[in-house]
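Trainee: Got a structure for you, questions after.
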Amino acid sequence: MNDDSQDKIIHDIRIQLRKAATELSRWKLYGSSKWAAEALAGLAEAIDVDQTHSLADESPLRNKQGVPKQMFEIPQNGFGLSETEYDLYLLGSTLFDAKEFDRCVFFLKDVTNPYLKFLKLYSKFLSWDKKSQESMENILTTGKFTDEMYRANKDGDGSGNEDINQSGHQRANLKMVSNEHESQSNISSILKEINTFLESYEIKIDDDEADLGLALLYYLRGVILKQEKNISKAMSSFLKSLSCYSFNWSCWLELMDCLQKVDDALLLNNYLYQNFQFKFSENLGSQRTIEFNIMIKFFKLKVFEELNGQLEDYFEDLEFLLQVFPNFTFLKAYNATISYNNLDYVTAESRFDDIVKQDPYRLNDLETYSNILYVMQKNSKLAYLAQFVSQIDRFRPETCCIIANYYSARQEHEKSIMYFRRALTLDKKTTNAWTLMGHEFVELSNSHAAIECYRRAVDICPRDFKAWFGLGQAYALLDMHLYSLYYFQKACTLKPWDRRIWQVLGECYSKTGNKVEAIKCYKRSIKASQTVDQNTSIYYRLAQLYEELEDLQECKKFMMKCVDVEELLEGIVTDETVKARLWLAIFEIKAGNYQLAYDYAMGVSSGTSQEIEEARMLARECRRHM
C-alpha cells in the first residue's frame, strides 16, 4: 500500500471516528463514543493534511456538491477549535461523560483553548471532589478512621502484607504516578493554574470579546475559592462569570450560597441593579439589560425562598415569570415551597399534587413534599410516595430522604437515619438530610450526635434556619441554655417574623434569669402570631413572669387574656386557661371580689382532679362570703 492510499484511508477513518464519537455521545451511548474518541486519538498522523489550521480557514471546497454526503464536517461552533483541538475535545468529553476524570486531565494537559482548559480543570476538580467524598463515606458509616485505613492511605496497601518485593523500576513508576496523583488532588494547584491562565488570556483579548470559555473558567475559580472559604473573592469571580454569560444557573446558585444573611442579599441586590453590566458577546437582545434579564429575576426569587424575605418585594417578578413560563415545573415547585415555608401546608400539598400530575418522574423538590405529608400525618400518602419514587430511582438523594421520612413516621428512627446517611453518601451537600438526621437523633435522645448533624448542615448552608433552630433545641435538652440562646439568636436573624423562634428565645432568657428580655421576646411572639389560639400558652407564661417580678396588675391582665382566648375559641379549654382561672379566682378572693372569684372558679369544668377539687373549694369559700 503506497503512502497516498494509506493517507486516504486514514483520512476517511478520521472522519468516520469523529462522526461516531459525536453522534453516539449525542444519543447517550457513552461507552461506544469513548471508544471511538480513544481510537481517534490513537490514529496515525496523515502526512499531507495540515491538522493545525483553524476552522475559520476551512476550504470552501468542503461545501461543493462533489463532496460525499457521508463526509463529517467539524461543527462550526465558534469555539475556535482547530482540528487537533476538536479531536482532543471529543476524547476529553467522552472520558468526562464516562466519569474517567483523571484520564481526561491527562490527555488535555497541554491545551491552551479556554474551553478545553475549563474541561481539563473541571475534570481535575471533580476528581478531587470524588476522592474527598469517598473518604467521607467512611465517616458516615463508622464515624472514625480505622488503623487499617490509615495504613492503606500511608502504604498504599490495606492488606497488611509488607513483604511484597518490588523492583527499583516499579518503585520509580509508582512514585511518579503517586506524585502526579497528589498534584491532581491538590485543589490549590487547580486554583493556581486557573489564575495563571486567566492573567495571560485576559491580556490577549478586549473586554467585549469575553466568551463562554472565559465565563466557565471564572465560574470554576469561584467554586474553588468558595471551597477554600474565600467568600468575597468567590463572589467577585461568580459576578465576572455572569457578566460574560448570564444563563449559567449553577453559577447563580453558587453566588447565592455565598450569602449568609439578609443584609448580604440586600447589598448584592443593590449592586446588581446599580453597578452590574452584562457583556454583549454572549448575552443577546433584551437579556443584556438588567431590567429584562430573566436570570436575575429567577435569582431574586431563589434568594427570597432561602432567606425568607417579604413576598411583596418579589411578587412582581414572580408574576412576570409565571406569564413567561406558565408550564415551568421549577416555578410551580418554588410556589409550593414558599407555601411550605409559610406553614401553609394545605396549599403546599395541593401545589405538589399538581406538580406530580404534570411531571410524575421529576424527583427534584419531592423531599419537601414528603416533609409536608409527614407534618400533616398523612402516612398512607407518604408510604405511596416513598414506594413510587423508589421505583423511579432508588439511588437519588431525594428518594433516600423520602424513604427516611416514611420510616420516621413509623417511629423506626434507626432505619430513617440509615437512609439519611445514604442520601449524604450520594450527595454530601444535601443540607436537608443532615438537618432531618439531627431530628432523628433527638428522637433517640442522642443530643451529641444531633448536634454534630446540625453543625454539618450549617457548615454547608449557613442560611439553614432549621439547623440553627435544631442546635438551639439540642443544647436546651442538655440544659446548656447560654449555648442554646446563641443558636436561637442565629436562627432569629434568618426568620425574624417566625413566632416559634421568639417563643423559644423567651424560654431561654427565662431559664438564664433574664426575665425582662424574656417578656420582650414573648410579646414579639404574640405580634408574629397569625391566629389567637397560638397565644394562650404565651399569655400564661407572660403572666408568670410578671408575677415573679411582683407586678400583679400586669400578671392579672395576661391571665385575663388567657381566659378571653378560651371564650373566643368557643369554650375550647387548655391547661393554661384552667390555671389562669384558678389564679384569678384566688386573686379576686384576696381583693374581696367574691362574686367575680366565684364565676372564675365555676368556669373550671375540666383539668386534673386536683385542679377541679381546688376550684370547688374556692367556690365554696366564695359562697360563704357572699
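Note that Cβ sites are derived from N, Cα and C of the backbone, with glycine treated the same way.
So Swiss-Prot lists the following for this protein:
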- Glu85 to Lys: In CDC23-51; G2/M cell cycle arrest at 37 degrees Celsius (MUTAGEN)
- Arg103 to Gln: In CDC23-40; G2/M cell cycle arrest at 37 degrees Celsius; when associated with V-573 (MUTAGEN)
- Pro114 to Ser: In CDC23-41; G2/M cell cycle arrest at 37 degrees Celsius (MUTAGEN)
- Glu398 to Lys: In CDC23-37; G2/M cell cycle arrest at 30 degrees Celsius (MUTAGEN)
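Help me see these features in their spatial surroundings.
Mentor: Glu85 (mutagenesis position) carries a helical DSSP state (H, G or I). Sequence-distant neighbours of Glu85 (mutagenesis position): residues of the same chain at least 6 apart with a C-beta under 8 Å from its C-beta are Val111, Asn113, Leu116.
Following the DSSP three-state reduction, the secondary structure of Arg103 (mutagenesis position) is helix.
Classification of Pro114 (mutagenesis position) by DSSP places it within a helix. Sequence-distant neighbours of Pro114 (mutagenesis position) (same chain, 6+ residues apart, CB-CB distance under 8 A): Phe197, Tyr201, Asp211, Gly213, Leu214, Leu216, Leu217.
Same-chain residues at least 6 positions away in sequence with a Cβ under 8 Å from that of Glu398 (mutagenesis position) are, in sequence order, Leu363, Asn364, Asp365, Leu366, Glu367, Val389, Ala423.
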Trainee: Can you tell me the three-state DSSP label for Glu398 (mutagenesis position)?
Mentor: helix
Trainee: Mind giving me a neighbour count for Arg103 (mutagenesis position)? Other Cβ atoms within 10 Å of its Cβ, every protein chain shown.
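Mentor: By my count, 18.
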